[in-house]
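The structure under discussion appears below in the form of structure tokens.
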Amino acid sequence: MANGANRVDLDGKPIQPLTICMIGAGGFIGSHLCEKLLTETPHKVLALDVYNDKIKHLLEPDTVEWSGRIQFHRINIKHDSRLEGLVKMADLIINLAAICTPADYNTRPLDTIYSNFIDALPVVKYCSENNKRLIHFSTCEVYGKTIGSFLPKDHPLRDDPAFYVLKEDISPCIFGSIEKQRWSYACAKQLIERLVYAEGAENGLEFTIVRPFNWIGPRMDFIPGIDGPSEGVPRVLACFSNNLLRREPLKLVDGGESQRTFVYINDAIEAVLLMIENPERANGHIFNVGNPNNEVTVRQLAEMMTEVYAKVSGEGAIESPTVDVSSKEFYGEGYDDSDKRIPDMTIINRQLGWNPKTSLWDLLESTLTYQHRTYAEAVKKATSKPVAS
């Protein structure tokens, strides 16, 4: 239930109700953030997106207690004259819009660059010109490769955190060669970050930049052939979920050796709410939002997901639960990757007092329970062969 009474920020100051223009509100992160804002705060949401499937439960029926606090506007920010007017109506703009699926980075590099840089330019411009605060969602991909990845594999410094832990104010952004179009996303995201930062420095734009480190949970991406294109390749959680639902081996790109950290969407949304409601502490900062305690290789993630799914579904694992594939075979020509992505949490902990809470096992159990409940029957119907007459 929304509770506007006696809400105070981290410094004990009363929190005033805001009108928030959320661009990309219909996506994975946007849907969870809308839920949080509507059920636990008095804030109003102008929800902008091309699709609203993931927030329909918040828009219908009109009798829900927050019906007067959310408006959905079907907008493609590429070419819609309504965007500036909606920005002017708001106190805060949150830009979540992006192409953020690795399979697209080197197969659709132009769309990736336009979506993440060119299409975001008007949002930054309107915020700066109209003195509106902006929370811009970037990505941990802006860090690119770690310094340690350039050392020999047996070099002792590869285990030194100084060579792989990623810090917002210190770590360099290291990308692959131009032919490796996988970095089109990271470059576009880094450039829009630099523009936002420059608008703050030169024109006084109030901004916060968020760098998510693998946020996962219910409603992430899609299951190919069920609520997304059959040929689509979603991110790793949905890819592995799709394999588990179809009782297929989980595909490990280049052996699944890359190391990643994963944070539960509910924990991450708590961090975003702190940014929204503590502008004096968040303005001008870039925040890593991840969980360094949940570090695994992609192979270990696959093994854990197989174990968790067997528990929540009651189905035993298949005989060969994983299969190795090359990155060229899976993603196409021009793919490249980083070896590790481990966030340093010093700044967000100091400014906002935020720390993630949910273990990898618990977040996978919650997420895969949702995946099984939501998709198992549909996948079964889609994969069952018609009975011969």
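Glycine too: its Cβ is placed from the backbone N, Cα and C atoms.
The active site, proton acceptor annotation in Swiss-Prot covers Tyr185. According to Swiss-Prot, the feature NAD(+) binding site maps to Phe28, Ile29, Asp49, Asn76, Ile77, Leu96, Tyr185, Lys189, Trp215, Arg235. Under the heading UDP-alpha-D-glucuronate binding site, Swiss-Prot lists Tyr105, Thr139, Glu141, Arg182, Tyr185, Asn214, Lys251, Val253, Arg260, Tyr331, Tyr335, Asp337, Arg341. Quoted from Swiss-Prot, the note attached to the mutagenesis of Cys100 to Ala states: Reduced activity, produces mainly UDP-D-xylose over UDP-D-apiose. Reduced activity, produces mainly UDP-D-xylose over UDP-D-apiose; when associated with S-140. Here Swiss-Prot describes Cys100 to Ser as a published mutagenesis experiment; the accompanying note says: Reduced activity and impaired ability to produce UDP-apiose. Swiss-Prot gives this note for the published mutagenesis Tyr105 to Ala: Reduced activity and impaired ability to produce UDP-apiose. For the published mutagenesis Tyr105 to Phe, Swiss-Prot gives the following note: Reduced activity, produces mainly UDP-D-xylose over UDP-D-apiose. Swiss-Prot documents Thr139 to Val as a published mutagenesis change and attaches the note Strongly reduced activity and accumulation of the UDP-4-keto-xylose intermediate. For the published mutagenesis Cys140 to Ser, Swiss-Prot gives the following note: Reduced activity. Reduced activity, produces mainly UDP-D-xylose over UDP-D-apiose; when associated with A-100. Under its mutagenesis entries, Swiss-Prot includes Cys140 to Ala with the note: Reduced activity, produces mainly UDP-D-xylose over UDP-D-apiose. Where Swiss-Prot documents Glu141 to Ala as a mutagenesis experiment, the accompanying text is: Strongly reduced activity and accumulation of the UDP-4-keto-xylose intermediate. Annotation of the mutagenesis experiment Tyr185 to Phe in Swiss-Prot: Lost activity.
The binding residues for UDP-alpha-D-glucuronate are recorded as Tyr105, Thr139, Glu141, Arg182, Tyr185, Asn214, Lys251, Val253, Arg260, Tyr331, Tyr335, Asp337, Arg341; their greatest pairwise CA distance is 24 Å. In this structure, the CA atom of Tyr335 (UDP-alpha-D-glucuronate binding site) is 8 Å away from the CA atom of Tyr105 (mutagenesis position).
When the Cα of Cys140 (mutagenesis position) is compared against those of the binding-site residues Asp49, Lys251, Arg341, the shortest separation belongs to Arg341. Distance from the CA of Tyr105 (mutagenesis position) to the CA of Tyr185 (mutagenesis position) is 6 Å.
Within its own chain, Cys100 (mutagenesis position) has Asn116, Thr139, Tyr185, Arg235 as residues 6 or more apart in sequence whose C-beta sits under 8 angstroms from its own. Summary: among the recorded positions (Tyr105, Tyr185, Tyr335), the fewest other C-beta atoms within 10 A of the C-beta are counted at Tyr335. Of Tyr105, Lys251, Arg260, all annotated as recorded positions, the residue with the shortest Cα distance to Trp215 (NAD(+) binding site) is Arg260. Distance noted between the C-alpha atoms of Arg341 (UDP-alpha-D-glucuronate binding site) and Phe28 (NAD(+) binding site) is 21 Å.
DSSP gives Asp49 (NAD(+) binding site) a strand state.
Separating the Cα atoms of Asp49 (NAD(+) binding site) and Tyr105 (mutagenesis position) is a whole-number distance of 21 Å. If you compare every pair of Cα atoms in Phe28, Ile29, Asp49, Asn76, Ile77, Leu96, Tyr185, Lys189, Trp215, Arg235, the residues listed for NAD(+), the longest distance is 24 angstrom. Separation of the C-alpha atoms of Glu141 (mutagenesis position) and Lys251 (UDP-alpha-D-glucuronate binding site): 22 Å, rounded to the nearest whole number. All protein chains included, Trp215 (NAD(+) binding site) registers 26 other Cβ atoms within 10 Å of its own Cβ. Around the Cβ of Thr139 (mutagenesis position), a 10 Å sphere holds 20 further Cβ atoms from the protein chains shown. Distance between Cα atoms for Arg260 (UDP-alpha-D-glucuronate binding site) and Phe28 (NAD(+) binding site): 19 Å, as a whole number.
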